[in-house]
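Here is the structure we will look at.
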Amino acid sequence: MNSEYDYLFKLLLIGNSGVGKSCLLLRFSDDTYTNDYISTIGVDFKIKTVELDGKTVKLQIWDTAGQERFRTITSSYYRGSHGIIIVYDVTDQESFNGVKMWLQEIDRYATSTVLKLLVGNKCDLKDKRVVEYDVAKEFADANKMPFLETSALDSTNVEDAFLTMARQIKESMSQQNLNETTQKKEDKGNVNLKGQSLTNTGGGCC
């Protein structure tokens, strides 16, 4: 294990173009915000190290372009991702409607064990909101994924979103390791029993 960190998690940010994925990542990684952020072309990424439950977790966060013409480029990044954050804009109904399509993309390209988080960005724009919290929460619950509303502008829940994702992955990995350890012990017990049986059977042979 690397001495600089205990875990390395690969996260993916997906969602329609213009929902604020890059601004969320910039706020989380550098604690800055800009209105002049240029739309991502293809894929960009940043690295952020955080402390989580006494462990050092290195997050490799990939920011993908939402435009259709980049879809084939970004699809390859689904594989190998531990967690995928689907972002929509609370002031843009179409971006929320698009979440279903993004979930289909995850089913198509990601592993079956990948973890998901739904994020409604731009919650600071209260007067322009068109997607209600309860509607999005119900959708997230139906699809068995956590849900948070964020604002890259004023930092609301931005850190919580990434840490929620990281914690999910860490807990999933811990459970997986526990299951594997239990399975190995069971397998070892079976091997010993079989070995003993074979030894006894062959005891009279020269």
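Using the three backbone atoms N, Cα and C, a Cβ is placed for every residue, glycine included.
Database features, via Swiss-Prot:
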| type | residues | note |
| --- | --- | --- |
| BINDING | 17-23, 33-40, Gly66, 121-124, 152-153 | GTP binding site |
| MUTAGEN | Ser17 to Gly | Decreases GTP binding and increases GTP hydrolysis |
| MUTAGEN | Tyr37 to Phe | No change |
| MUTAGEN | Cys205 to Ser | Abolishes membrane association. Lethal; when associated with S-206 |
| MUTAGEN | Cys206 to Ser | Abolishes membrane association. Lethal; when associated with S-205 |
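Overlay of Swiss-Prot feature records on the structure.
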residue	record	Cβ contacts under 8 Å, 6 or more apart
Gly20	GTP binding site	Val87, Asp89, Asn121, Lys122, Ala152
Asn35	GTP binding site	none
Cys123	GTP binding site	Val90, Arg129, Glu149, Thr150, Ser151, Thr156, Asn157
Leu153	GTP binding site	Cys23, Tyr33, Lys122, Asp124
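Counting every protein chain shown, 23 other Cβ atoms lie within 10 Å of the Cβ of Cys23 (GTP binding site). Counting every protein chain shown, the Cβ of Ser17 (mutagenesis position) has 14 other Cβ atoms within 10 Å. DSSP gives Asn35 (GTP binding site) a coil state; it is part of no helix or strand.
Following the DSSP three-state reduction, the secondary structure of Gly20 (GTP binding site) is coil.
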